[in-house]
Structures are given as structure tokens and as C-alpha cells.
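Reading through the C-alpha cells given below for one structure.
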Amino acid sequence: MTQAEIKLCSLLLQEHFGEIVEKIGVHLIRTGSQPLRVIAHDTGTSLDQVKKALCVLVQHNLVSYQVHKRGVVEYEAQCSRVLRMLRYPRYIYTTKTLYSDTGELIVEELLLNGKLTMSAVVKKVADRLTETMEDGKTMDYAEVSNTFVRLADTHFVQRCPSVPTTENSDPGPPPPAPTLVINEKDMYLVPKLSLIGKGKRRRSSDEDAAGEPKAKRPKYTTDNKEPIPDDGIYWQANLDRFHQHFRDQAIVSAVANRMDQTSSEIVRTMLRMSEITTSSSAPFTQPLSSNEIFRSLPVGYNISKQVLDQYLTLLADDPLEFVGKSGDSGGGMYVINLHKALASLATATLESVVQERFGSRCARIFRLVLQKKHIEQKQVEDFAMIPAKEAKDMLYKMLSENFMSLQEIPKTPDHAPSRTFYLYTVNILSAARMLLHRCYKSIANLIERRQFETKENKRLLEKSQRVEAIIASMQATGAEEAQLQEIEEMITAPERQQLETLKRNVNKLDASEIQVDETIFLLESYIECTMKRQ
């Protein structure tokens, strides 16, 4: 765990949960697993506050616990899960594009609350959607339930581990902490609920839009004496499935940039066909026949079977080897080499960074060293057609920034410089780790800058919010245009200009955070898949 990662975790925890939770979370990240009383003693926080902070962290899967032999429960921070909070806006936006506003709000509620039952999610989302609708219109629970089922079917949401029923019925003393288990086949099984009702607006707390008293409208079809059918069945967002989707999108974009739109659509179809059957850590997708791919192409995509076969052959023969041929049955069996695709994307990211930092000539040398694996300085000058002095400077720049490494191969045991080969090489894994570390630093700097900008203009922001609230309440009571204009003039022209500048700066910083996180995702995925292969 590097200092840059710890600092970023600290900023994220403070921004999402406040100072006390941040203090406990960072302490656990620094020290490793610890029991409750040791955490309270070391952080100088009251036992009650530590318990509440740990409750929040466990609820959001940021801390896990384990019961040791002597019955001591130790808590351990999940740093990688804390860093995933950076990606929350991306998870929510992805769901919006795939499942519209309803899907977006379902995932948003699960991310905001950590874990929720399906019935609670459906009710919250229906209420929120009803708030945004015109008067007289409401969102039906059944419609939200259908979207939830679709999210579960495509594995974007999953059940949380729960306490097994045998443990509850045990007559002996309860364990210090429950052991949570999940059955693989039940992970995406949606409970059969008959949710009847519609979303409510906040202002109509006594009666709903239809005028029926709130107490008389049944929430569920089950008798009130019976427990809610999904009581104890909690759901969470499946972040690994989102990461699989992001990876697939990156591969499709890379194929589109390298070849054309038709090739990318074929690859997208192959990925879509195997997205549920292929695990997120698998090196290859499931083999698919040419005939299956042809039948699964999007409706209205008019290409013949012969043209499809030609495209598949081109993709299989491409030097990047994103697509590989695994057999000849069914018109040819094809797979997507996910590990090679991630390696190519990580290499392209490194090349892009070298070009931006050091210029096109350095990028040329970098690509040459990548291609040749090991190369001497004299050979770099000859192959890259760059003068000796410039080539030496550029190689030293990249060497000092850890984009390259130097390997010594002595001719004699004494390692005399005159009798030693000095070969430049690129270790993609170590370069990716170095760049990932810098990305964490960049994100932390962006968050700090955004917080500074907001703090500097705190008074002005509060004034703007007050004015907006007054205008909204006056509009609701049917105030005249002149009155509204008078309230708006409470913010002067220079203040309005300052607000616009602040908004523009914060939007730029937010966009930069998301862009840097895209690079982080590619590098993390590449490092993870490489480590698994080793």
C-alpha cells in the first residue's frame, strides 16, 4: 500500500462519510486487521463512535471482519474497495445508458446505501421517479421491479452473503460475529415479490395522487402479520460485472480505431454473447462458432455470412491477436483473447503518455525498444534515425522517469564497462505500476483542488443556494415575474460571473477525475490479469 493510495483513500472516505469514519478507515488501512478495543485505543476515539464508524464501513463493504480461534473479532480495511468509490459516477452513468433512469436510480440507491432489500429499493426508486413526473402521474412498483430483475439477470446487481438458517436455529450461545455465506446458484436469484403500489410524492404524505388514504393502500400482497417475503435478502451492486463491461467497451473501441465499425460490432456481439458465461478473470471468452455469431448480430446489420467470415479471418490474422481461432467446427470457432487485449491497451496507454510527456521522437524510440525487446544505444540511433546526442538524452529521460530499464550483460566476470553490453528494455508491468502510482497522486491532487475551490467560495455558494430556494418557493406559490426578478438581483453581476467561473473549474476537475480513472482502470486490469497468469 503506497502513500499515494492511502492519501486517496483518506480523501474519498472523508468526502463520502466524514472525519470519524475517515479516521477509523485510514487507521485500519495503515495497520492491517485489528480488534475493536485496539482501534478505539489507538485512534483515541470513543468505543461507541468506533462501532458506528465500523457499521458504516461494513455496510458499504469497505471493511471485512474475521473471527479468530479465541473468539476475537478483527476488522480489516479493503483498500481496493475504497478506491472503487472513484468510479461510482461511471457505474451510475453506465446503468443509465443500458437501463434508462429506473436502472440508474436502482444502482445509485445500492451504492449510496451499500446494501438494501429489493422491496426497499423498489419503493425508494418509485418515489424518486414520481417526484420528477408531472402532477397526476406516478411510477408503478411493478415497472421498477422489472428493471431490477433485468439488472439481476445480467448480473449488474447480486445478493449479499447472509447468515445461514442453521446458525440461527443453533440453541448454543451466539458466535461473536455471524458467518456470512452465499450460494453461487442463488447469487442472482430474485425473490418472487408481488409489489403492488405506486411511488408517492413527499408533499402528499397523507393521501396519494388518487386520493386514497395512505394507510389503506396495501404495500404487499402478503398479510401484514407475515414477514416481508424478501426480509433478510439484501442486494448490492456487482462492481466486477461493471468492470467487465468497461473492459469490453475498451476492447470494442480499440478494434473500431484499428479497423472499422463493422469489425468492432462483430467483436461487441462476441463479447455480449459470452458476457454471462465468461468470468471477469478468464483469459479467453467462451469459443463461439461463426454461425452463432452470424445469428446474434444486431437486427438491421446487413452483412452476409461470407463477409462475416472474411472479417473474422482478418481479426484472427491481426498482429494484436484480439481475436483467435480455436477450431474449425460450425464454420470456425473463435475466441477473444482478453489478456492480450488488456496488454495491448496498457501498452498503448504507456505509448500515449510517453508521447505527451517527451514528444513524438521519444515515442518513436519507446516503440522501437518495445518491438526489439532488448537494444543497445547505438542500435537505437541507427534504427530510429536520430542523432547520437539526442538519442542519448531521450533514452536517459525515459530511463530516469522509469519508463525504461537498463540491463547489463558482462562479457567477462569483472564487469568492466568496456566489456559489458548495456541493453535498453521496457518492462511493461513495472512501467504500468509506476504510471498507476502517478495516476493515484493526480486524482488526489484533483480532489484537493476541487475541495479548495469550493471552500474558497463557500459564502457565495451558500448565498446562491438560499436565493434559489427562495425563488423555488415563490414560484410554487405563484409569485409575479417582477418579484422573482427582484430576488434574482440579490446576486450581483460580479458574483454571478464568479459563480460561473467556479462551476466551470469544478466541472473541469470532475471531468479530469473521470478521465484519469479510465487510465487507472486499464492499468489495474492489466496488472491484475498479468499477476494471475504468473
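A Cβ is built for glycine as well, from the same backbone N, Cα and C atoms used for every other residue.
Taking the Cβ of Leu312 (mutagenesis position) as reference, residues of its chain lying under 8 Å away and at least six apart in sequence are, in sequence order, Ile266, Ser290, Ile293, Val323, Lys325, Gly332, Tyr334. According to Swiss-Prot, the mutagenesis experiment Leu312 to Lys carries the annotation: Loss of interaction with POLR3G and POLR3GL. No effect on interaction with POLR3F.
Quoted from Swiss-Prot, the note on the mutagenesis of Arg357 to Glu is: Strongly decreased ssDNA-binding. No effect on interaction with POLR3F, POLR3G, nor with POLR3GL. In sequence order, Glu401 constitute the residues six or more apart from Arg357 (mutagenesis position) in its chain with CB-CB distances below 8 Å.
Counting every protein chain shown, the number of other Cβ atoms lying within 10 Å of the Cβ of Lys389 (mutagenesis position) is 9. Recorded in Swiss-Prot as a mutagenesis result, Lys389 to Glu carries the remark: Strongly decreased ssDNA-binding. No effect on interaction with POLR3F, POLR3G, nor with POLR3GL.
According to DSSP, Leu312 (mutagenesis position) is assigned to a helical segment.
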